[in-house]
Structure formats: C-alpha cells, structure tokens
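Visitor: Per Swiss-Prot, substrate binding site is recorded for Glu55, Tyr92. Looking at Swiss-Prot, the entry for mutagenesis of Tyr92 to Phe says: Loss of function; when expressed alone in E.coli. Partially complemented; when coexpressed with another ACS2 protein mutated on K-278. Swiss-Prot documents Lys278 to Ala as a published mutagenesis change and attaches the note Loss of function; when expressed alone in E.coli. Partially complemented; when coexpressed with another ACS2 protein mutated on Y-72. Mutagenesis annotation in Swiss-Prot: Arg286 to Leu, described as Loss of function; due to a strong reduction in both substrate and pyridoxal phosphate binding; the structure shown retains the original residue. Among the sequence features in Swiss-Prot, the mutagenesis site Ser460 to Gly is noted as follows: Abolishes phosphorylation. One entry in Swiss-Prot concerns the mutagenesis experiment Ser462 to Gly. Its note says: No effect.
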Amino acid sequence: MGFEIAKTNSILSKLATNEEHGENSPYFDGWKAYDSDPFHPLKNPNGVIQMGLAENQLCLDLIEDWIKRNPKGSICSEGIKSFKAIANFQDYHGLPEFRKAIAKFMEKTRGGRVRFDPERVVMAGGATGANETIIFCLADPGDAFLVPSPYYPAFNRDLRWRTGVQLIPIHCESSNNFKITSKAVKEAYENAQKSNIKVKGLILTNPSNPLGTTLDKDTLKSVLSFTNQHNIHLVCDEIYAATVFDTPQFVSIAEILDEQEMTYCNKDLVHIVYSLSKDMGLPGFRVGIIYSFNDDVVNCARKMSSFGLVSTQTQYFLAAMLSDEKFVDNFLRESAMRLGKRHKHFTNGLEVVGIKCLKNNAGLFCWMDLRPLLRESTFDSEMSLWRVIINDVKLNVSPGSSFECQEPGWFRVCFANMDDGTVDIALARIRRFVGVEKSGDKSSSMEKKQQWKKNNLRLSFSKRMYDESVLSPLSSPIPPSPLVR
C-alpha cells in the first residue's frame, strides 16, 4: 500500500497532492459523517442531521411558482424556440441581459442605495470560482491576504490551494462580539511585515460567515482607509447580502465608496465577490460574480472566467427571472421574513436549555456558544465535544477551530437548509443531550437553566463513555463530500 501511495505521488503534480485543499479538516469531516448516515424522517430517523450546510431552502417554492407562471423563461418548456441560439458558443463576457439583470439584482439586495455597472459584472463558477479568480488577478504565490477570524473554512481551498497565497488571520475576540478593531488589523499587518511576508490585500466577509453579523459604516471606513493607506487591495465577499432578517441593515462597500468623505479613496483597490447561492438559494446553478472598480482587474478576470463560465441556459433563465421586479421584490421581502422566523424559532429552542448564540442579524446560521460544555478550555476538549455531537447526538455542526477561531467552544450551526420538522427534531436531540426534556417539565425557564448548569455545565463522559474506536469522522473511509459553503 505504501508503494502505491508513493507511486501515485510520483506521477501527480505537487499541486494535485498537496494538503492545502483543507479536505481533512473537521469542517469537511462532519460532511463525511453525514454522508455515511444521512437523516431521513422515514427511511433513517436516527441518522445524522445536516447542520453544517449553509444553504437557503426556505424560499425555493417561490421560484418554483415563478417557473410555473413563466414557462418561456426555460428552454425546456415554452422557451424552446431559443434553444439553438443558446446551445451555440457564447462570448465569455456573458449574455448582456444576464449581466444587466445581475447588476439590477445587486442594487436591490443593497436597498437601491447604490448602482452597479453591468459592464463590470464578470461571471465565475460560483463564489468559489469568483474568489479564486480574484486572487489570481491580484497576487502571486507566496503573497498574503489578511482575513478577520473566525472565517469560512473553505477559504483555504478557494483562496490558497491553487493560487499559492497565504492567509493571515486578524484575530477577533468574543469580548467585543468578534468585532474587527483597528488594533487587530494593524497587528496582523505588522507581524506579516516582520516575517517578510508581502501582504497584497485584506478580505472581508460581510455579512460574516460564520458570525451572521453585518459590518457597520465606521468599521468599513476604517478598513478601507487602512487598505488605501498601505496601498493594498480590499476584497469584499458579500454573498450573504440579502440574508439580513433584522436590524441593522446591510451596508455594502460600494455604498461607502459613494460617500462624499471617501472620494479620496483609490477605487482601483476595491473588489466585490457576489453569488446567487445564498441570497436566492441556488448553489447548484454555480453563479459567481466578480465586480471590480478596476478596469484592468475586470479585463483580467474576464479572460480567466473562460475556465468557469455560467452555462448559457442558466444565464437565460436567471435573466428572465431577475428582470421580473415584482417577483424579486416579493422574494427578498419573503425571504427575510422566513429567515427571521426560523432564526427566532431555533435560537429560542436553544435558550430553553441555556445555550446562547452570538447576537446576529443575518446569514443562514448561528454562532453557538458551547463553552460551558467543555471539560476544559482547550481545542482538544472542543474536538471531543464535537465528536460526541456528531456520533452520539447525531448532528453535524462545525467546530470553531475549523474557522480559525482562537477561543475553544464556539460552533457554527445552520438552520435554513431543512424543513420545520427536521429543525424540531434537531432541537429535541439537543434537549436530550443537555438533560432537559421539555415534555413533562413544568419548571420555569430560569429553573431549567439552573438545573442544566448544575448537571451539565461540565460535560461528563461517565454516562456516555466515548470509545475512540467508534468511527470518527476524522478517520472515516467515506469518500469526500461535495465541498460547498
């Protein structure tokens, strides 16, 4: 077997065999555990519930209804007359009507407070492709980007794996709700300089994944001023722009650039990554967008986009749907309402058993605080707790360490990729796990919390002796899952 591995490595490239992909991180290992034992209400009611998938399935019925009412929007139905034109080779600039519809949709998701030029819209194969393409445009192997942590685990794949760049965390702390501070940004930059690492830019995810929080104007202005002062790029990943379900509203970096006091900024250093995967719930369509204020970057990204184009059929369909302003307005309004309702239901269910989450107003997930359940404040203890949740409680949640969080005990848990019934089953499992059954318990909420703290504040393994020989996701032979956000 060793000979086979050595032989394989010798005939493949270093890029193909390096470990920068991040596939073996706990974030993706949770996916493997789910794949090996997926929950189904009838076929496998005791299976693992997928709560590691940041997917928005709450409004797909609205899209289905639109398709039924607009059969000409698809070449598979009444739009068949357009089949030949769509099947032919297309310029990688993209269909003009598609780019126009995307620009208009980006404006609507930002409250109509900013305008986007369709000529600056560049296509890519999902946000994954868009993020990698923008890095290829801006940096060389060995260069680095600063990224506030905790941050999306698959950035290692999207931004590092094939580009050869480094990611340097800007450490944020729970003491101020993980807000980005000027001090932390400066410290990360200066440490890189001392190590002779060339910093080419800073990457913001706004709204944040995994925090589900939005950045205020002051923070955006501060970061923008810093990047301009040091002549480095600012890449804003805004793929969760329309997932805001509570105040404060989302503020795009494009809005900051439009403000009078920021006219001195060099717009050539600012770039936006967008997608329809989260806001519309269409990750399978693989629609990623690069929007740059730099002409050279637009031209370069457009040439590179030939490696990851959006299919013409997809462009045709989306151009029709997103051009329906009445539909878009209703969709965005209904999506925000449903996300808010689901978030409230889920977080209230956690609060009943004393589990708190970081206060958030956006996203498809919560940043869940399980620090009281750790035996000790270490990442080893976090991983032990995570294994119990995966193998015993049968929930795939993502440990904070995979998001480069510096404090053990935080977990990202997704709530928008399932129906109401599955959410309730997940909450019931959590209640059983912490020893507080809602049914038959007539004590007050405060008494429940006190009892929970008394009995379960420090996770005891005496009743659930964890046998390391039990299948661990880390050693699972299950093939890798599709690596999605």
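Every residue gets a Cβ built from N, Cα and C, even glycine.
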Visitor: If you measure from the C-alpha of Glu55 (substrate binding site), which of the mutagenesis positions Tyr92, Lys278, Arg286 fall inside 10 Å?
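Guide: Taking Tyr92, Lys278, Arg286 one by one, the ones whose Cα falls within 10 Å of Glu55 (substrate binding site) are Lys278.
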Visitor: How big is the Cα-to-Cα gap, in Å, between Lys278 (mutagenesis position) and Arg286 (mutagenesis position)?
Guide: 11
Visitor: By a simple count of other Cβ atoms within 10 Å, which of Lys278, Arg286, the mutagenesis positions in the record, is least packed?
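Guide: Counting other Cβ atoms within 10 Å of each of the mutagenesis positions Lys278, Arg286 gives the minimum at Arg286.
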Visitor: Determine the most Cβ-crowded residue among the recorded positions Glu55, Tyr92, using a 10 Å radius around each Cβ and all protein chains in the structure.
Guide: Glu55
Visitor: Where Tyr92 (mutagenesis position) and Arg286 (mutagenesis position) are concerned, what is their Cα separation in Å, rounded?
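Guide: Answer for this pair: 15 Å between alpha carbons.
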